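**Q** Per Swiss-Prot, the feature Zn(2+) 1 binding site maps to Cys60, Cys63, Cys77, Cys80. For Cys96, Cys102, Cys112, Cys115, the entry in Swiss-Prot reads Zn(2+) 2 binding site. One natural variant named in Swiss-Prot is Pro192 to Leu, and its note says May be associated with an increase in number of vertebrae in European domestic breds. As annotated by Swiss-Prot, domain 'NR LBD' applies to 248-479, with the evidence given as sequence analysis.
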Amino acid sequence: MERDERPPSGGGGGGGSAGFLEPPAALPPPPRNGFCQDELAELDPSTISVPDDRAEQRTCLICGDRATGLHYGIISCEGCKGFFKRSICNKRVYRCSRDKNCVMSRKQRNRCQYCRLLKCLQMGMNRKAIREDGMPGGRNKSIGPVQISEEEIERIMSGQEFEEEANHWSNHGDSDHSSPGNRASESNQPSPGSTLSSRSVELNGFMAFRDQYMGMSVPPHYQYIPHLFSYSAHSPLLPPQARSLDPQSYSLIHQLVSAEDLEPLGTPMLIEDGYAVTQAELFALLCRLADELLFRQIAWIKKLPFFCELSIKDYTCLLSSTWQELILLSSLTVYSKQIFGELADVTAKYSPSDEELHRFSDEGMEVIERLIYLYHKFHQLKVSNEEYACMKAINFLNQDIRGLTSASQLEQLNKRYWYICQDFTEYKYTHQPNRFPDLMMCLPEIRYIAGKMVNVPLEQLPLLFKVVLHSCKTSVGKE
């Protein structure tokens, strides 16, 4: 996209944009009433059918044996399902006599219980989906895999987590009638105050961004991907087989990609040589970027192939709960060259004060570490536009959000694009059998980071972005 190369005239106006080179045209005006419901209603996309469920054999994500279904959040066999349930119900603490990296296969899975349980946790088995009495019929059947930190996995493997839970319940008795699983499920829902039906969205400048930002609720440590029905990982003993892409899957993916605005961002990020960017100017630029990215998400909704299948109220509710995640996902993928290129050049011209460095929060440090990790993960995967479009739709179609009127319809849509994404990755990346689960496990990390950013004070965002962009750009430049 061409930019006006004329030097900025006059002083820095109210937007704090002195020194930045303006584009030839301003961004389109924001909608006046939430998501422009009149414009949304005028669209009439064609109705599409749901592809038939595939009956091909699935393999257990833990050992590669024949899977029998979705157990505690992931596709697994009866053996690993029972082992995980017994280990959690009986609070087992195992030991590995080797290096804690034993091979897991159908024949070798019983040789090391420690490594088997470790892999169950790493692949996303949800221990909170097991009933406390150990009887069949676990809690939270709609919840998919969970992603927990290495520290929490270590607490579970060492037994420390079991001891802490026992102490908690002994101290609280029956004062809390909800189970841990129920509390986790409830806390995963956005607060009623975060829905756009109770507060109209304005996209102009800092005030709206701040109100939206501060109004979001923080997700719990466990972040769920709803309805992980079908991702499969091939055992090393079961090499992937050649397959063809279903024509209907290709058509639906093409429609998803067509709904995306893949043009470069229009927010000016060029800056005069030698110009020293202030904290206020960098913050104003970040707000303008957020405004443009959010506007693109609204335009994206109106172009979705399934637009006519949901109500405007549900779209409003979905976007109010996922907009931060959508912006983060797009910044790490389709707009990463600009964000980690042009924006990184701007942040390099910002020098934080000693006071800013001293007051930087622990929450900010955690966000920095996770963002850098996630950037390298996406950089390694080299996510295609097709995969990005599917990941975005899957993350957006979260039927566990409070206030929805068509949760069952959302479940079917989520399932549809889950299968489509798996079809595409297994077809295009035949020799990367773990690519699809690798992509899907990035989604709970995105949700976690987006939720954690709520705890970072707004005045610390310029420093946070400077550190992340500098670290990522420097490390990639060395490759």
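Cβ coordinates come from backbone N, Cα and C, glycine included.
Nothing has been swapped: the model has the original residues at all the noted spots.
Let's see these features in context: how buried, what's close, how far.
**A** All chains included, 25 other C-beta atoms sit within 10 angstroms of the C-beta of Cys63 (Zn(2+) 1 binding site).
Of all Cβ atoms in the protein chains displayed, 21 besides its own lie within 10 Å of the Cβ of Cys112 (Zn(2+) 2 binding site).
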**Q** Could you tell me which three-state DSSP class Cys60 (Zn(2+) 1 binding site) falls into?
**A** coil
**Q** Give me the CA-CA distance between Cys80 (Zn(2+) 1 binding site) and Cys96 (Zn(2+) 2 binding site), in Å, as a whole number.
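**A** Cys80 (Zn(2+) 1 binding site) to Cys96 (Zn(2+) 2 binding site), Cα-Cα distance: 18 Å.
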**Q** List nothing but the one residue from Cys77, Cys80, Cys96, Cys102, Cys115 whose Cβ has the fewest other Cβ atoms within 10 Å; the candidates are the binding-site residues.
**A** Cys96
**Q** Enter the number of other CB atoms within 10 angstroms of the CB of Cys60 (Zn(2+) 1 binding site).
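**A** So the number of other Cβ atoms within 10 Å of Cys60 (Zn(2+) 1 binding site) is 27.
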**Q** Would you identify the secondary structure of Cys115 (Zn(2+) 2 binding site) according to DSSP, in three states?
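**A** Assignment for Cys115 (Zn(2+) 2 binding site) reads helix.
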**Q** Express the predicted model's confidence over the domain 'NR LBD' (248-479) as a mean pLDDT, rounded to an integer.
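**A** Result for the domain 'NR LBD' (248-479): average pLDDT 92.
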**Q** Of all the binding-site residues given, namely Cys60, Cys63, Cys77, which is spatially nearest to Cys96 (Zn(2+) 2 binding site) at the Cα level?
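**A** In terms of Cα distance, Cys96 (Zn(2+) 2 binding site) lies closest to Cys63.
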**Q** Of Cys60, Cys63, Cys77, which binding-site residues are close to Cys115 (Zn(2+) 2 binding site), meaning a Cα within 10 Å of its Cα?
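**A** Checking each Cα against Cys115 (Zn(2+) 2 binding site), there are no hits.
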